[in-house]
Amino acid sequence: MEGAGGANDKKKISSERRKEKSRDAARSRRSKESEVFYELAHQLPLPHNVSSHLDKASVMRLTISYLRVRKLLDAGDLDIEDDMKAQMNCFYLKALDGFVMVLTDDGDMIYISDNVNKYMGLTQFELTGHSVFDFTHPCDHEEMREMLTHRNGLVKKGKEQNTQRSFFLRMKCTLTSRGRTMNIKSATWKVLHCTGHIHVYDTNSNQPQCGYKKPPMTCLVLICEPIPHPSNIEIPLDSKTFLSRHSLDMKFSYCDERITELMGYEPEELLGRSIYEYYHALDSDHLTKTHHDMFTKGQVTTGQYRMLAKRGGYVWVETQATVIYNTKNSQPQCIVCVNYVVSGIIQHDLIFSLQQTECVLKPVESSDMKMTQLFTKVESEDTSSLFDKLKKEPDALTLLAPAAGDTIISLDFGSNDTETDDQQLEEVPLYNDVMLPSPNEKLQNINLAMSPLPTAETPKPLRSSADPALNQEVALKLEPNPESLELSFTMPQIQDQTPSPSDGSTRQSSPEPNSPSEYCFYVDSDMVNEFKLELVEKLFAEDTEAKNPFSTQDTDLDLEMLAPYIPMDDDFQLRSFDQLSPLESSSASPESASPQSTVTVFQQTQIQEPTANATTTTATTDELKTVTKDRMEDIKILIASPSPTHIHKETTSATSSPYRDTQSRTASPNRAGKGVIEQTEKSHPRSPNVLSVALSQRTTVPEEELNPKILALQNAQRKRKMEHDGSLFQAVGIGTLLQQPDDHAATTSLSWKRVKGCKSSEQNGMEQKTIILIPSDLACRLLGQSMDESGLPQLTSYDCEVNAPIQGSRNLLQGEELLRALDQVN
């Protein structure tokens, strides 16, 4: 039993010793291995602080890479470096805008420069010996393998196999925008422009003695240049660089001004144009592929290409393009390009595109351009030379025809003074009814003929606070439009007869009156002395000269085709609008054709009844002499009446008219009541009651306040008939106080309007006033005011037409009654 137990103890001791020896041997091997790796690490061309911290795998990886590089370098024909080249080696990497990377045919990075940390954030020792596929974008692996492949097939004669490589590679970057380093797991993709070539190294020269032939060594040597983002460009751009922005279809949306100095283009002429229009044709394929890579990988560098200049030739340009993405939806928004012009304009006399021919070819002048230049020349040309030029170009004659909408300027060839003609053309009085008269003295006659309003005459408003008898409600009805108050009509000439030299001289010498009271018409001196027409001219100043072109009518105009007025009653006869024909036919002397209708009236009265006229003239002259100068203040400003349309509306809208029947078309406005006449005669006794009623002063009188005689007179006037030889007057004015013989009431060529103003007075009893109205061609009336704001009834053309006097004198004052009435008035 004891022997068996001792044997077991010996076995245990021997196994423990073997295990210990095995552990010691393994420890010895590891220590030796560590020593070998330590020695190997120190054999690598690395700094001591780096090599001392390498693990075994890193030492093996770096050693293998070093051996491959050594093999690569031994295969090449390397010159012996002198001291100068050794000193310059440190500047090569600084001159490069990237790092150097050497790849094997299987993608291992056997060499990478130490400045890779500056661009990618990863150190040289972390990348050397690793596969490039571990640090590149998965979408770029296929392209990377294609770039590493070297085809050894047969090459066509005259062609060498292309070993140049240029591609874009997205690689992991641990650098932030602020230059800090992040974890490799949080790295972003950075686009590298890799350019280089494939080297094939034949190692048969170092063939061992055993006779084994090694395959040639293939490697790809690249210079990797990262593309900076436009927002991170630190170096300021020089004068040979310009910025541009494009849409996704590569059309210009912005361009820097420096392109004008470099290539001749203006930034405005490039907007909206595609950049493909300015590429050289030989570089279009390369740039098309580059743009495809830009949209795929986000950034590209075009390399050097030719871009056409404006006036011919081209320049070499290198562009860095970056796709700008929307921060909200990460969709591409635009493209920003940094263009580096690396040369001047080459072959500037050579044309490569149609855009360059626009600056070389002369523009063809069309006939339209020639005609424009012909008429816009500053120097004046003779009309004969102008005709010769137009004759040589018949196509240009069509441009002389006026088109629709062209302004036609009438030329005045009567004057030789150029300056005065220009001034007249500048001051032609257009629409003088609303414009001020021209200050030019040469245009005074034109203004007088064109303007219906006198220059110093200001239309008074209809409503006045100084009128106590004005009803506010009536004023509102009678003043719908203030513009109608500014319209006026003047009396046209009776005949189109050339004025006498005396008339012409009078018009030229006499200035335009400042007020209507200064209006006057001139007659013979004997008639002035006999009738004292100065008072009449101021009382009834009526401009008989045609100044309104719209109201001027020819007396020979036949108005037979106009429809006559047909009332609803059957007691009216149809008659024609034969204006002033009896007046013209009865004129026997040249003086009767004068524009002054008042003179004609006086002349006709003298011819028809010499005896009665003498009596009337004597009575009228005596009465007019009694008028004192202080009573002339009662004569107010002459204000023209509105149009007959307004008068008709006012007539039909009278509120208290005695003819209020809706079916009666002969209703006339209200007449002034006795209260107004009483107030007038009490305030100014023994004075001529020659008054005019303005449109704003018409008052409404109830029917019960009207005198029965006035009602009888108005009813009689409604029933009168029109004679075939009676004259129709479209405008009525207040005439002078004249007496008409009773015998010639039917044969007189002028129809007189008589209105009787009756009043009952305690002292004088019943008084009658006869107002004789002078005929005119237009609807105008004389409006005036007295000191006590009273007035006479208003007579319109409507009253003249309907209430014309008839034969018979049963309603007219005759003989002594007329003289008595005149005495009472005065």
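Here the Cβ of each residue, glycine as well, is placed from N, Cα and C on the backbone.
Positions annotated as domain 'bHLH' by Swiss-Prot: 17-70.
In Swiss-Prot, a mutagenesis experiment is listed as R18 to K, annotated with the note Strongly reduced GlcNAcylation by E.coli NleB1. According to DSSP, R18 (mutagenesis position) is assigned to a helical segment. Residues within less than 8 Å, Cβ to Cβ, of R18 (mutagenesis position) and separated from it by at least 6 positions along the same chain comprise none.
Residues annotated as domain 'PAS 1' in Swiss-Prot: 85-158.
Broken down with DSSP, the domain 'PAS 2' (228-298) shows 33 helix, 13 strand, 25 coil. Summarising the annotation, Swiss-Prot assigns domain 'PAS 2' to 228-298 and lists sequence analysis as the type of evidence.
Where Swiss-Prot documents S247 to D as a mutagenesis experiment, the accompanying text is: Impaired kinase activity.
Looking just at the domain 'PAC' (302-345), the mean pLDDT is 91. The domain 'PAC' annotation in Swiss-Prot covers 302-345.
One entry in Swiss-Prot concerns the mutagenesis experiment K377 to R. Its note says: No change in HIF1A protein turnover rate but increased transcriptional activity; when associated with R-391; R-477 and R-532.
Swiss-Prot documents K389 to R as a published mutagenesis change and attaches the note No change in sumoylation.
Here the residue is the original one, while Swiss-Prot reports the published mutagenesis L397 to A with the comment Abolishes VHLE3-dependent ubiquitination; when associated with A-400.
In Swiss-Prot, a published mutagenesis experiment is listed as K460 to R, annotated No change in sumoylation nor in ARD1-mediated acetylation.
Under the heading of mutagenesis, Swiss-Prot lists K477 to R and annotates it as follows: Abolishes 1 sumoylation. Abolishes 2 sumoylations; when associated with R-391. No change in HIF1A protein turnover rate but increased transcriptional activity; when associated with R-377; R-391 and R-532.
In Swiss-Prot, the entry for mutagenesis T552 to A states: Constitutive expression under nonhypoxic conditions by decreasing ubiquitination. The structure shown retains the original residue.
What Swiss-Prot notes for the published mutagenesis of P564 to G is this: No change in VHL-dependent ubiquitination. Partially reduced VHLE target site ubiquitination. No VHLE target site ubiquitination; when associated with A-402.
In Swiss-Prot, a published mutagenesis experiment is listed as S657 to A, annotated Induces stabilization of the protein.
Record note (Swiss-Prot) on the mutagenesis of K719 to T: Dramatic reduction of accumulation in the nucleus in response to hypoxia.
Among the mutagenesis experiments that Swiss-Prot reports, C800 to S is described with the note: Abolishes hypoxia-inducible transcriptional activation of ctaD.
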Requested in this report: For the domain 'PAC' (302-345), could you work out the same-chain residues 6 or more beyond its ends whose Cβ comes under 8 Å from its Cβ atoms?
Outcome: 166, 195, 227-230, 233, 237, 240-248, 250, 253, 262-265, 278-280, 282-283, 286-287, 290-291, 294-295, 351-353, 355-356, 359-360
Query raised in the report: Within 10 Å of the Cβ of S247 (mutagenesis position), how many other Cβ atoms can be counted across all chains shown?
Result: 13
